[in-house]
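**Q** What follows is a single structure, and I will ask about it in a moment.
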Amino acid sequence: MAGAPGPLRLALLLLGMVGRAGPRPQGATVSLWETVQKWREYRRQCQRSLTEDPPPATDLFCNRTFDEYACWPDGEPGSFVNVSCPWYLPWASSVPQGHVYRFCTAEGLWLQKDNSSLPWRDLSECEESKRGERSSPEEQLLFLYIIYTVGYALSFSALVIASAILLGFRHLHCTRNYIHLNLFASFILRALSVFIKDAALKWMYSTAAQQHQWDGLLSYQDSLSCRLVFLLMQYCVAANYYWLLVEGVYLYTLLAFSVLSEQWIFRLYVSIGWGVPLLFVVPWGIVKYLYEDEGCWTRNSNMNYWLIIRLPILFAIGVNFLIFVRVICIVVSKLKANLMCKTDIKCRLAKSTLTLIPLLGTHEVIFAFVMDEHARGTLRFIKLFTELSFTSFQGLMVAILYCFVNNEVQLEFRKSWERWRLEHLHIQRDSSMKPLKCPTSSLSSGATAGSSMYTATCQASCS
């Protein structure tokens, strides 16, 4: 643990806090909290040994010490001193024969690094790279960490651009797009909360590692700020699931009911999307504070407490899956009613299905009911890969389907381009032929007619 942490170790610790939407069960992959607890116990044992062991027989020797990494006995002058790799390391079982080395000089002083007051030591046999397993769990977790970081970054960028587009064009302001904007906001907040959590843990871990302040790791995990960051992430994730549910319910109401009071129903949707998650995230935080107030709330000693959050999210996933099935049935019936050939029906059905999966979060059903405490080994990796990869890129797919390839958005861009082109052409004509005035009445009437037609179209499609 001396020095800055390697990428594998950091990815492992970050993923220990991710899972699907929350803490991992006790007994799953090693966490930062567990590692520092083991380090504390190792330090206690070392300090007891340093106090109780008898002094050496000679007067000249290198003093026994604990250097925040390993426990060193008294050293004989002019010799190498070695101790086994510290057992608190998460990968200690993979380097059972490894040792860390120091050199005791003839003067009875520990050899120091060049141009430094720190003692020299060789811990190459205890490093992660010496474990020999190219497909180790930590390397798999590093791969997942890279995947979900790239996914959230792309999703965040695409969603910000898509939100600006929907807000920038006045003709796109309608109930349907307001719902889309709230869904975009939930994805943006989810990505931001993950970035904040990762950045906080990375900064805290790296700083403590460089300064050998391992107690600072645990004190941060025990701090209010760490728990608030994690509580915020839980709320953002829950709100994201419930805005996906709102999208599904709204889609179904459009298909099932012909007349809707959109102003009233939009207020209801806002209450569901942003309000309902508070009803179970806040109680979960209170229960954790009262009965399981340890670490950064990333561990679940009692999985019943985690069900306070998990069950409402499973409910949202289940309802959206039922809506997905119902919508597919409606699409099939309408395609058959149009007397299309079987090939066209299959193609259109496949297109509709693939489009609805990211929009409703249907992929969540695959592992929705596989609880974290039951996932081990390969199943756990597949579960993590499916959830983290699909969820992180889902915002990007939603932005593409709801905005970038949307016909109304493309029409607005074409209209804006034509308007700019006509205005630019008009300015060029005015500057080159000032005596001649171009009549604008026809252009104005044409533009007005086009705008009215599009407004009516948008209102019809948004109703």
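Backbone N, Cα and C atoms are what each Cβ position is placed from, and that goes for glycine too.
Don't expect the noted substitutions in this model, because it carries the original residues.
Swiss-Prot feature annotations, pasted as is:
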- Y88 to A: Abolishes stimulation of cAMP accumulation in response to GLP-1 (MUTAGEN)
- P90 to A: Strongly decreased stimulation of cAMP accumulation in response to GLP-1 (MUTAGEN)
- E128 to A: Slightly decreases stimulation of cAMP accumulation in response to GLP-1 (MUTAGEN)
- R176 to Q: Decreases sensitivity to GLP-1 (MUTAGEN)
- I317 to C: Causes the formation of an artifactual disulfide bond that abolishes signaling in response to GLP-1 binding; when associated with C-361 (MUTAGEN)
**Q** Closest of the mutagenesis positions to R176 (mutagenesis position), Cα to Cα, picking from Y88, P90, I317?
**A** I317
**Q** Counting across all protein chains present, how many other Cβ atoms fall within 10 Å of the Cβ of I317 (mutagenesis position)?
**A** 20
**Q** To the nearest whole angstrom, state the Cα distance for the pair P90 (mutagenesis position) and I317 (mutagenesis position).
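**A** Computed Cα spacing between P90 (mutagenesis position) and I317 (mutagenesis position) is 35 Å.
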**Q** DSSP on P90 (mutagenesis position), three-state: which is it?
**A** coil
**Q** Just the number: how many Å between the Cα atoms of I317 (mutagenesis position) and Y88 (mutagenesis position)?
**A** 40
**Q** Is it possible to get the count of other C-beta atoms within 10 angstroms of the C-beta of P90 (mutagenesis position)?
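**A** Result for P90 (mutagenesis position): 22 other Cβ atoms within 10 Å.
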**Q** Hey, what's the Cβ neighbour count for R176 (mutagenesis position) at 10 Å?
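**A** Taking all protein chains shown, R176 (mutagenesis position) has 20 Cβ neighbours within 10 Å.
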